[in-house]
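**Q** So Swiss-Prot lists these for the protein:
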BINDING   Asp97, Asp101  Mg(2+) 2 binding site
BINDING   Asp97, Asp101  Mg(2+) 1 binding site
BINDING   Asn240, Ser244, Glu248  Mg(2+) 3 binding site
MUTAGEN   Lys251 to Ile  Weak effect on catalytic activity
MUTAGEN   His255 to Pro  Increased synthesis by of the cis pathway product delta-cadinene 8
MUTAGEN   Asn256 to Leu  Loss of catalytic activity
Amino acid sequence: MSTPSSSLTTDESPASFILPDLVSHCPFPLRYHPKGDEVAKQTVHWLDSNCPDLTAKERKAMYGLQAGELTGYCYPYTTPERLRVVADFLNYLFHLDNISDGMMTRETAVLADVVMNALWFPEDYRPTKGQAAEELNPGKLARDFWSRCIPDCGPGTQARFKETFGSFFEAVNIQARARDEGVIPDLESYIDVRRDTSGCKPCWVLIEYALGIDLPDFVVEHPVIAALNQGTNDLVTWSNDIFSYNVEQSKGDTHNMIIILMEHHGHTLQSAVDYVGSLCQQTINTFCENKQQLPSWGPEIDDMVAKYVQGLEDWIVGSLHWSFQTRRYFGDEGQEIKQHRLVKLLTVAPPPPPPPPTPPPQSSDADTKKQKVKAQDGKGPVSDEEVWALVRAEQSKGSILESLFGFLTTSLSRIFFGYFFAYSH
């Protein structure tokens, strides 16, 4: 495949960039579930019918996402019933990603409590301290798909799903805190958090559910299995950073490896994309090498491991191809961009208007007199003695009652502000 000219992307303010050819580098065959399209229609209707507050724009994006089709690529050998449960989760996961974008730290913590409550108490809603008496919609959706997942889900798989989904929310909270503070993390910190904000880990657990297996803990915790899991996570996550960069930069979102490389490591846009692309290619190579290092645990476990590893491969190749099919990243031009790999940058959306200015507080009589003293002598901080000297001088201009009122007002103000600053610091 020919490579577009890089001259289009060498300006300080580029108008476009070139994608790495990750699809051609991936050695795994692409598969699709025979019932994938049918289940995709069912799952998007499930989310649509259970989210009455979505706007018309949000509904259009939901249908353009094609999360059900992603499920068909990544879980091609499961039963239609289990495919539907996994598809509902993937649609739900993207929904959580959308509603958590822009949330403050406190709001993401509330969201996490609501969802994890549904996973730990799937039979009925049990509000904990501080939770609303009526269950919020994200909790209802989680309880719906999870209650359908449990009957065919092994105990180890259930435990791992709840653990990894909990880690997802912890990482989302870290991301929200960085967003609150306007911080762009360093590369190492970003990679560590991104492995959880991606939501990939619970998706890997659902490979077990989809295939009807329940891997022993000692297998899941084996270094080679852990390396295969992390390699798949990195490949899916980092390639997603490349594919989603254009949309994210247009919204001012900084939770992206491309932006971090430009911010902290002096990369241009194109060199950052090329660098992440090379990391993805190296990760695919390392995955294949690690696969050859798998030990044997006996025929029964080896068969489960082989199915599980193939599930990881299906995720790698499926997510790469789906990224050009969904409208989430490239709109209606995905298939064309898949061929020529040239991405034209979207216009950056203007920032929201600033809030109206807060009117200045009314100055007290004592404050006004302090300003007068400062203006008269040009000195720094004004002492209490100087203020009261001016007060006494001006008291002769008014009645005794006015003088007494001025004294009481100033004294009470001094007491109030003294306590205020003492306790606020």
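Cβ coordinates are placed from backbone N, Cα and C, and glycine is handled just like the others.
I would like each feature placed in context: is it buried or exposed, what are its neighbours, and how far apart are things?
**A** Asp101 (Mg(2+) 2 binding site) falls within neither a helix nor a strand when secondary structure is assigned with DSSP, and so counts as coil. Around Asp101 (Mg(2+) 2 binding site), the C-beta neighbours below 8 angstroms that are at least 6 residues distant in the chain are Asp253.
Note: Asp97 (Mg(2+) 2 binding site) has non-local neighbours Gly199, i.e. same-chain residues 6+ apart with C-beta under 8 A of its own C-beta.
Secondary structure at Asn240 (Mg(2+) 3 binding site), taken from DSSP and collapsed to helix, strand or coil, is helix.
For Lys251 (mutagenesis position), other Cβ atoms within 10 Å of its Cβ number 12.
When secondary structure is read from DSSP and collapsed to three states, His255 (mutagenesis position) falls in the coil class.
For Asn256 (mutagenesis position), the number of other Cβ atoms no farther than 10 Å from its own Cβ, over all displayed protein chains, is 22.
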**Q** Round to a whole number and give the Cα-to-Cα distance in Å for the pair Asn240 (Mg(2+) 3 binding site) and Asn256 (mutagenesis position).
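**A** Rounded to a whole number, the Cα-Cα distance is 9 Å.
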**Q** How long is the line from the C-alpha of Ser244 (Mg(2+) 3 binding site) to the C-alpha of Asn256 (mutagenesis position), rounded to the nearest angstrom?
**A** 9
**Q** Same chain, not part of Asn240, Ser244, Glu248: whose C-beta falls within 8 angstroms of the C-beta centre of the Mg(2+) 3 site? Give them in sequence order.
**A** Asp241, Ile242, Phe243, Tyr245, Val247, Asn256, Tyr329
